[in-house]
Amino acid sequence: MAQETNHSQAPMLCSTGCGFYGNPRTNGMCSVCYKEHLQRQNSSNGRISPPAASVSSLSESLPVQCADGSVPDAQSALDSTSSSMQPGPVSNQSLLSESVAPSQVDSTSVDKAVSETEDLQGPRAEGLVPLECDPPSSVSDTTQQPSEEQSKSLEKPKQKKNRCFMCRKKVGLTGFECRCGNVYCGVHRYSDVHNCSYNYKADAAEKIRKENPVVVGEKIQKI
């Protein structure tokens with residue numbers, strides 16, 4: 001048993017024959033030889049894949065072809081769509097024709113509407129007869145009355161008599177106005193002096209009748 005354990009623990013040399021000890025984890029090679037082995041594998045894989053220089057050359061050749069005129073199909077499709085989306089040049093004549101057309105339509109429609117209204121109103125207007133209405137007489141009388149009152153108010157008020165009717169003496173504010181309608185001075189103010197025409201007796205009798213009505217008892221009816 002001891003011999004077997006010693007035999008298993010004995011170191012093993014590198015499989016490449018470099019003289020160093022190998023490791024079963026690195027396929028029996030030493031660390032240096034294992035690194036070189038990995039580098040060789042990587043280099044061999046890189047030769048199979050296309051180099052970076054060829055890729056850059058392809059990317060440079062594409063814009064050159066586009067400049068020469070050989071445009072890819074995708075680029076031509078994009079150009080065609082963009083050209084279809086862009087509006088074409090609009091001429092001044094087309095704009096003028098579009099602006100004039102609505103105005104002509106509006107004017108023609110207005111003329112038709114006016115002609116129709118005239119046709120409808122024509123027979124009715126011919127059949128109608130204007131009526132003349134005279135203002136009522138009461139209204140005319142009421143309008144004339146204020147005018148007459150205004151004319152009277154505009155007239156100058158009559159001046160009061162300031163002279164005695166008998167002696168023609170100026171009495172001013174000290175004159176006495178009699179019931180007969182004349183003004184007299186202090187001497188001629190009495191009715192018996194200036195022979196007054198006013199009937200004082202009849203006036204007094206009328207006042208007595210109004211103030212003292214006749215009182216008559218009811219008659220006794222016989223049974």
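Placement of Cβ uses the backbone N, Cα and C atoms for every residue, glycine included.
Marked as Zn(2+) 1 binding site by Swiss-Prot: CYS14, CYS18, CYS30, CYS33. According to DSSP, CYS14 (Zn(2+) 1 binding site) sits in a coil region rather than a helix or strand.
Here the residue is the original one, while Swiss-Prot reports the published mutagenesis CYS30 to Ser with the comment Abolishes interaction with PEX6 and ubiquitin. Impairs interaction with PEX5. Secondary structure from DSSP puts CYS30 (mutagenesis position) in coil.
All protein chains considered, the CB of CYS167 (Zn(2+) 2 binding site) has 12 other CB atoms within 10 Å. Per Swiss-Prot, Zn(2+) 2 binding site is recorded for CYS164, CYS167, CYS185, HIS188, and the stated evidence type is sequence analysis.
According to Swiss-Prot, the Zn(2+) 3 binding site annotation covers CYS178, CYS180, HIS194, CYS196. A C-beta separation below 8 Å, combined with a sequence spacing of at least six in one chain, links CYS178 (Zn(2+) 3 binding site) to TYR184, ARG189, SER191, HIS194, CYS196, TYR198. DSSP gives CYS178 (Zn(2+) 3 binding site) a coil state; it is part of no helix or strand.
Here the residue is the original one, but Swiss-Prot notes a mutagenesis experiment at this spot, CYS180 to Ser: Impairs interaction with PEX6. Taking the Cβ of CYS180 (mutagenesis position) as reference, residues of its chain lying under 8 Å away and at least six apart in sequence are, in sequence order, CYS196, SER197, TYR198.
Rounded to the nearest whole angstrom, the C-alpha distance between CYS164 (Zn(2+) 2 binding site) and CYS33 (Zn(2+) 1 binding site) is 174. Proximity note: of the listed binding-site residues (CYS167, CYS185, HIS188), none has a CA within 10 Å of the CA of CYS18 (Zn(2+) 1 binding site). Within 8 A of the CB centroid of the Zn(2+) 1 site residues CYS14, CYS18, CYS30, CYS33, the other residues of that chain are SER15, THR16, GLY17, GLY19, PHE20, GLY22, MET29, SER31, VAL32, TYR34. Sequence-distant neighbours of CYS185 (Zn(2+) 2 binding site) (same chain, 6+ apart, CB under 8 A from its CB) are CYS164, MET166, CYS167, LYS169, VAL171, THR174, GLY175, PHE176.
Other Cβ atoms within 10 Å of the Cβ of CYS164 (Zn(2+) 2 binding site), summed over all protein chains shown, number 21.
In this view, CYS14 (Zn(2+) 1 binding site) is surrounded by 19 other Cβ atoms within 10 Å of its Cβ, with every protein chain counted.
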